[in-house]
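Visitor: Handing you a structure now.
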Amino acid sequence: MILPMSSACLGQFLRASPRGMIEQFNRAPPLRVSIRGAAGVEKSLGLGRNAGSQQGMQKNQLQDKIRKQLREVQLSPSSYDTAWVAMVPVQGSHQTPRFPQCIEWIMQNQHDDGSWGTNLPGSVVNKDILLCTLACVVALKRWNTGRDHISRGLNFIGKNFWVAMDEQTIAPVGFNITFSGLLNLATGTGLEFPVMQTDIDGIFHMRKIELERDAYGTASSRRAFMAYVSEGLDSLQDWDQVMAYQRKNRSIFNSPSATAATVIHGHNDSALCYLDSLVSKLHGPVPVMYPQNAYSQLCMVDTLEKMGISNNFSCEISDILDMIYRLWIHNEEELMLEMGTCAMAFRLLRMHGYDISSDGMAQFVEQSSFDDSIHGYLNDTKALLELYRSSQIRCLEDDLILQDIGSWSARVLQEKISSKMTHKSEMLGVEYALKFPVYATLERLEQKRNIEQFKTKEQLKIEGFKLLKSGYRGAITHDEILALAVDEFHSSQSVYQQELQDLNSWVAHTRLDELKFARLMPSITYFSAAATMFPSELSEARIAWTQNCILTTTVDDFFDGDGSKEEMENLVKLIKKWDGHGEIGFSSECVEILFYAIYNTSKQIAEKAVPLQKRNVVDHIAESWWFTVRGMLTEAEWRMDKYVPTTVEEYMSAAVDSFAVGPIITSAALFVGPELSEEVFRSEEYIHLMNLANTIGRLLNDMQTYEKEIKMGKVNSIMLHALSHSGGGRGSPEASMEEAKREMRRVLQGSRCDLLRLVTRDGGVVPPPCRKLFWFMSKVLHFVYMEKDGYFTADGMMASANAVILDPLQVTLLPSGLGTL
């Protein structure tokens, strides 16, 4: 693989530190996980083999708890929504509650301080708790029951009423409408609050401002939002208009509170059926959103993948995605009507190999799908980000649906950055997503970032749970997930460091470090393996990948001018002859070192693969090397003879193989699990996958290095395309070059789409674990050759490599939460 590391910045970096990260590794202290406390005091936890065990919970116990959550979705009760359902009367009798079990639950679930809601021990009072408490008080007063509960609830509200006035406090969706609406109901029933009238007037003033303000969306989005919070509008709401948002399950936006308010104000029989079914299933309390199984389980799967621990739950994840797939093909509203849920489902299903088209995403092809929705009214960055990410999972170059979604969502996200109206934490997420598209992210690097930003239960006490109209804890077992992720990341770093030491020894043993021209970068090349094939059990695949990365880069330097024509031809003949190399001999010590490094390493890899492959596959490795050096020799001859290929196609006939992905993937594929038959290596599918990966790498390399290569007398695709479209020299050279870059980007995008389609499709001769290696390679190449902001610098790559292999996790926890790890 040809890395863009021949640039001046890397040369300076190598001269400053010839051993690269190996030197730092030898000086590195034992691994520790750095913990930042709430007061900013940094502590360190020395971790043994099992961090989870040292913190009081065995690894298998962590897995069992997470596995249980995956299998059984546990709905978080919403005191707010339960209170609204409790206010629904029996039809024909306004003096009798239709759902007495909801009243009973409210009376049994008041907290000692008089409040209701998701106020975990130690959490601060927030607007959600205040809203839930007021709703429960009003519900009890509606049926003239629970006088003591009402008294204690009113006392709590009086003590904390200031929270409702604090505009800096995070609020549930529509709080200024829902809270004031309940306050209006409460005063109408004769309830008296131990607060000043001016404070109550202040709440109604905030309500007036909310009703009059222009939000981020359109008139359509405002109507949808007002229907969503309709329980807070009372007589101001057009209840017939609300029914336009009724779903097939007869709810209003899957919201029990909005549906209950609709029944109360209009006695809608179909909406009542939704509530009857809901209360019957859950035996009393209701959640803030129902149904939410699909959303909750998708979030769990997505979280486990982002934290790097999904491999522990492959069976459960497969079952969940099978269920999601069934919902998708049946176009179920639970999945399809929510922008974020639909986009997440599309991304996960497609990346897991389910055969789905982008037709289900067609509803979001116009920006109006966002602007005219509740998401637009609330400026919902999370849903927009999910939509943007899903648009990048393109398997067809001419997929106009995903192309249009990606175009407008990227533009809106960029506008959010420019306007600076997005919360700081969300802003960082937007900037990161725009800088690193899905096809240019490396899993282990992403996972470390996610682990360090993951919120524990302790943090949620301070920062609050995800808020809809009321607090929503979801199905995430926060502390268990974090503990398992920290443990596995730490364990993998220990493995990575040992493998890096072994690779350093291999470099010395092969005598590659005696070659003055060799760019020996075991740390950087190993990073590309560890960041994609991160599970500890893929050790041999990582080592084979890295060894061949180092070898191909060294051989490329040799053919780029450090070897004479005689030496280059000699090396090509030796590799073609392979076991019969003794008949040819070596033209120089340099050639001898190179050949034996390739030959002996390939034989060792093949021998290690015998138990998995049930045969010796060294011939396939040797053949991949033959294709590679043959292409390199052709390019070298062009350079020495000052020959310019007449077409891009002629150039690519050699340049694709010379990019040298072949030896890397062929060697690593032997260790990823499945047995690879002769049929696999000879199949059109395998050859096409290899050609696409090499093409992607070659085009990325050409687009970044064409200016330097022109000065060196080398040709590449950008220059050739510009020459062929310059009108015989009559056109502008600059314009021709820009047109060439645009065309090559189009070809690159098409190749990337084709590769993803082959990698994710169901069936095929090449086993899925092997196919994934080609996608990993593509992601590495896009990351390495990233043009934006000059990211690919020596310092940038060094920092990324250190983050995965060396640097301890920076996990932010409150001191009282340390024991949960």
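Numbers here mean position along the shown chain, with the first residue as 1.
Cβ coordinates come from backbone N, Cα and C, glycine included.
At each noted position, the model has the original residue.
The annotation Mg(2+) 2 binding site is assigned in Swiss-Prot to Asp556, Asp560. Among the features that Swiss-Prot reports, Mg(2+) 1 binding site is placed at Asp556, Asp560, with the record citing similarity to another entry. According to Swiss-Prot, the experimentally introduced change Val661 to Leu is described as follows: No effect on the catalytic activity. One mutagenesis experiment named in Swiss-Prot is Ile664 to Thr, and its note says Changes catalytic activity. Converts ent-copalyl diphosphate to ent-pimara-8(14),15-diene and diphosphate. The Mg(2+) 3 binding site annotation in Swiss-Prot covers Asn701, Thr705, Glu709. Here Swiss-Prot notes a mutagenesis experiment, Ile718 to Val, with the remark: No effect on the catalytic activity.
Would you situate these features in the structure and describe their surroundings?
Guide: In the three-state DSSP reading, Asp560 (Mg(2+) 2 binding site) counts as helix.
For Asp556 (Mg(2+) 2 binding site), the number of other Cβ atoms no farther than 10 Å from its own Cβ, over all displayed protein chains, is 22.
For Val661 (mutagenesis position), the Cβ neighbour count at a 10 Å cut-off comes to 31, with all displayed protein chains included. According to DSSP, Val661 (mutagenesis position) sits within a helical segment.
Secondary structure from DSSP puts Asn701 (Mg(2+) 3 binding site) in a helix.
In sequence order, Asp702, Met703, Tyr706, Met737, Ala740, Lys741, Met744 constitute the residues six or more apart from Ile718 (mutagenesis position) in its chain with CB-CB distances below 8 Å. Secondary structure at Ile718 (mutagenesis position), taken from DSSP and collapsed to helix, strand or coil, is helix.
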Visitor: Taking only the recorded positions Asp556, Asp560, Val661, Ile664, which one has a CA atom nearest to the CA atom of Glu709 (Mg(2+) 3 binding site)?
Guide: Asp560
Visitor: For a quick check of packing: other C-beta atoms within 10 Å of the C-beta of Glu709 (Mg(2+) 3 binding site), how many?
Guide: 19
Visitor: Inside 10 Å of the Cβ of Asp560 (Mg(2+) 2 binding site), count up the other Cβ atoms and send me the figure.
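Guide: That number is 18.
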Visitor: Going by C-alpha distance, which of the binding-site residues Asp556, Asn701, Thr705 is nearest to Ile664 (mutagenesis position)?
Guide: Asp556
Visitor: If you count Cβ atoms within 10 Å of the Cβ of Asn701 (Mg(2+) 3 binding site), leaving out that atom itself, what do you get?
Guide: 22
Visitor: Which Cβ among the recorded positions (Ile664, Thr705) has the fewest C-beta neighbours inside 10 Å?
Guide: Thr705
Visitor: Which whole-number value in Å describes the distance between the Cα atoms of Asn701 (Mg(2+) 3 binding site) and Asp560 (Mg(2+) 2 binding site)?
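Guide: Spelling it out, the Cα of Asn701 (Mg(2+) 3 binding site) and the Cα of Asp560 (Mg(2+) 2 binding site) are 14 Å apart.
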